[in-house]
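**Q** I have a structure I would like to understand better, so I am pasting it below and will then ask my questions one at a time.
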Amino acid sequence: FLSCSGKSGLESGIPKVSLVIDGTFDDKSFNESALNGVKKLKEEFEIELVLKESSTNSYLSDLEGLKDAGSNLIWLIGYKFSDVAKAVSLQNSEMKYAIIDPVYSNEPIPANLVGMTFRAQEGAFLTGYIAAKVSKTGKIGFLGGIEGDIVDAFRYGYEAGAKYANKDIKIFSQYIGSFSDLEAGRSVATKMYSDGIDIIHHAAGLGGIGAIEVAKELGSGHYIIGVDEDQSYLAPNNVITSTTKDVGRSLNLLTSNYLKTNTFEGGKLINYGLKEGVVGFVRNPKMIPFEVEKEIDSLSSKIINKEVIVPYNKESYEKFLKEFI
């Protein structure tokens, strides 16, 4: 039970850690990264792991079920859980909750809830820079899932990095309104490639997997940038790099500390970026010229030292263009 010290009920029995996602675990990016993070915990700790694929209409009932089944810590993966995470935390003060990518403004966060946010724009800035340097057509694309704070960070970071590399680069960005529509991803990617775009950065879940499939089918000259994890294994000749957001590592760090110390640092948001080694890009000497990788290393240092402030939305992007381009 929650006490003033933040101690939690790990004193008796095998701890039970639950992982709740919206969608499926085999999305080859975001949810799968979270799953890999908790699986690594089982190598180090004796825990019971509960995995739950949920959907909007069943969030509350699923979370009640996990609470009643004795979960010590419940992880909620993705911004769609933002509202329900606060609601259940307030209702069940003895429980521990953690959420990845919550969308909270300056509102207070319950003491038994911790949120993890990411400066994904910093990694996307680097891959945008790469795209602009590597593109042969001078036209690159961005394929997003659902428009909003989380995907916008990827989009505007990517666009800013591309413009930083080449102010004349042409960028075409489009959202498909879903993270689970493979066919929509295929359709938009096909159109982009036919319009002369030769590199697409996706942040569209299964839609992005569809885009990778299209790049692979079209072959040489059709390239893609993966997201969250290294996705090069899906199309080794077409995936130039991936903008990484190590959800699994961040989840693992917090849960390990909780299991080792029996303390829970709730009531706040933890923010990770390039500096913490949680976001970044995948090196690929086969497709990224050595001199470009050297430029990226220098650029990373500038971002970490705040010499370059990477935009994360439309407003900050427009400000960035005035300052740096």
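Heads up, the Cβ atoms here are built off N, Cα and C, so glycines get one too.
Annotations for this protein, taken from Swiss-Prot, read as follows:
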type	residues	note
VARIANT	A111 to S	In strain: PLe
VARIANT	I200 to T	In strain: PLj7
VARIANT	I240 to V	In strain: PLj7
VARIANT	L254 to F	In strain: PLe
**Q** Could you tell me which of these variant positions, I200, I240, has the greatest number of Cβ atoms within 10 Å of its own Cβ?
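**A** Sorting the candidates by Cβ neighbours within 10 Å, the top entry is I200.
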**Q** Tell me the coarse DSSP state (helix, strand, coil) of A111 (variant position).
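**A** The three-state answer is coil.
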**Q** Just to verify a number: CA distance, L254 (variant position) to I240 (variant position), in angstrom, no decimals.
**A** 31
**Q** So for L254 (variant position), how many other CB atoms are inside 10 Å of its CB?
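**A** A count of 18.
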**Q** How long is the line from the C-alpha of A111 (variant position) to the C-alpha of I200 (variant position), rounded to the nearest angstrom?
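**A** Cα-Cα, rounded: 41 Å.
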**Q** Round to the nearest Å and give the CA-to-CA distance linking I240 (variant position) with I200 (variant position).
**A** 10
**Q** Translate the DSSP assignment of L254 (variant position) into the three-state scheme.
**A** helix
